[in-house]
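What follows is a short report on a single structure.
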Amino acid sequence: MDRHLCTCRETQLRSGLLLPLFLLMMLADLTLPAQRHPPVVLVPGDLGNQLEAKLDKPKVVHYLCSKKTDSYFTLWLNLELLLPVIIDCWIDNIRLVYNRTSRATQFPDGVDVRVPGFGETFSMEFLDPSKRNVGSYFYTMVESLVGWGYTRGEDVRGAPYDWRRAPNENGPYFLALREMIEEMYQMYGGPVVLVAHSMGNVYMLYFLQRQPQVWKDKYIHAFVSLGAPWGGVAKTLRVLASGDNNRIPVIGPLKIREQQRSAVSTSWLLPYNHTWSHEKVFVYTPTTNYTLRDYHRFFRDIGFEDGWFMRQDTEGLVEAMTPPGVELHCLYGTGVPTPNSFYYESFPDRDPKICFGDGDGTVNLESVLQCQAWQSRQEHRVSLQELPGSEHIEMLANATTLAYLKRVLLEP
């Protein structure tokens, strides 16, 4: 037989065998998860996601206020609702009503409030649905994640919540969060990275402290913490006493104070004795100075005794010395003047003079460094990353923050 003919036949035979084998390998590759990075859950801070409301009220505080709506509308953030006179309608709708008997809050009569977009990122990327820059929040971070290969609503999801309430009143939220984490684990073939900002970190600490270690080891890859008020925030005393407009110029501090007081999460974020000295004076007045041992008198003197009950309800929700039990990355801003104590010449209805300390402009350095204490209390790594000059909100778009997050997510 012709040697050349045999060689050709052998080559054809091998080719005939290799082609199906190659196709099988290609099909096998298609069945493998294409995911090469861990899924991400983003958790906002106080005021950090949209809220919607629907009205059917028995009465209103002003004739310009809507009494009934056919559908849900944006309650937060809608700058048009914060204009003079109209803001009275908004405050009456967004406030919570505290019941001392049940030790729980409820919505005002005829007001139903819901959190839009659980599992999505839109309600956290822009607080104002019109996407004005004043309401930009997680947008830059989500855009960065998309650039790294993530997809909104799929392997990067949001976990918004009713930030007016403390964790003890948001039970269904934590059930939904756990279910979403487990679903993402199954869909994308690996554990989740939690990325939280501000009060969202304390929410996640509450959540993680209540999960079995075996669950955390399976479902949580890492927890990236941005600007966490682990030990409370000094400015909370000013918020409760005389209000704080959160740098929104159209809102007067005293005007917004009623809403801020009614939010249980405000009292929850008062400074804690595991971080601050019992002797530290936070509020100075001509007649009385207030330390963290004087909260009961403080609430009585500002005419808001419900706040004392709220504090008692929430003070023990998170165990300060119990670490999260997962790999933790604490990123924190420094070098930005941060309210540390307040001097009132007329208490509590006038703006105080402010004494500043170190921090990110909102969260004091003493509070955010609480995570240092966990380095020796858990087996999982606890890393700290200082962000010099990084302000509390701006740190979400900080180049160092994004580079750090990228390393956590994409490096082996």
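Just so it is clear, glycine is given a Cβ too, placed from its N, Cα and C backbone atoms.
Every position carries its original residue.
Worth saying up front: this structure is predicted, and the values here are computed from it rather than measured.
What Swiss-Prot says about this protein:
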{"type": "ACT_SITE", "residues": "SER198", "note": "active site, acyl-ester intermediate"}
{"type": "ACT_SITE", "residues": "ASP360", "note": "active site, charge relay system"}
{"type": "ACT_SITE", "residues": "HIS392", "note": "active site, charge relay system"}
{"type": "BINDING", "residues": "SER198, CYS355, HIS392", "note": "Zn(2+) binding site"}
{"type": "MUTAGEN", "residues": "CYS65 to Ala", "note": "Abolishes enzyme activity"}
{"type": "MUTAGEN", "residues": "CYS89 to Ala", "note": "Abolishes enzyme activity"}
{"type": "MUTAGEN", "residues": "SER198 to Ala", "note": "Abolishes enzyme activity"}
If we take the Cα of HIS392 (active site, charge relay system) and draw a 10 Å sphere, the recorded positions of CYS65, CYS89, SER198, CYS355 inside it are SER198
Distance between SER198 (mutagenesis position) and ASP360 (active site, charge relay system) at the Cα atoms, whole Å? 11
Spatially speaking, which of the recorded positions CYS65, CYS355, ASP360 is closest to CYS89 (mutagenesis position)? Use C-alpha to C-alpha, please. CYS65
For CYS355 (Zn(2+) binding site), the three-state class that DSSP assigns: strand
Could you check what DSSP calls CYS89 (mutagenesis position) once collapsed to helix, strand or coil? helix
If one looks at the chain holding CYS65 (mutagenesis position), which residues at least 6 apart in sequence have a CB under 8 angstroms from its CB? ILE86, ASP88, CYS89, ASP92
Would you pick out, from the recorded positions CYS89, CYS355, the residue whose Cβ has the largest number of other Cβ atoms within 10 Å? CYS89
Where ASP360 (active site, charge relay system) falls in three-state DSSP terms: strand
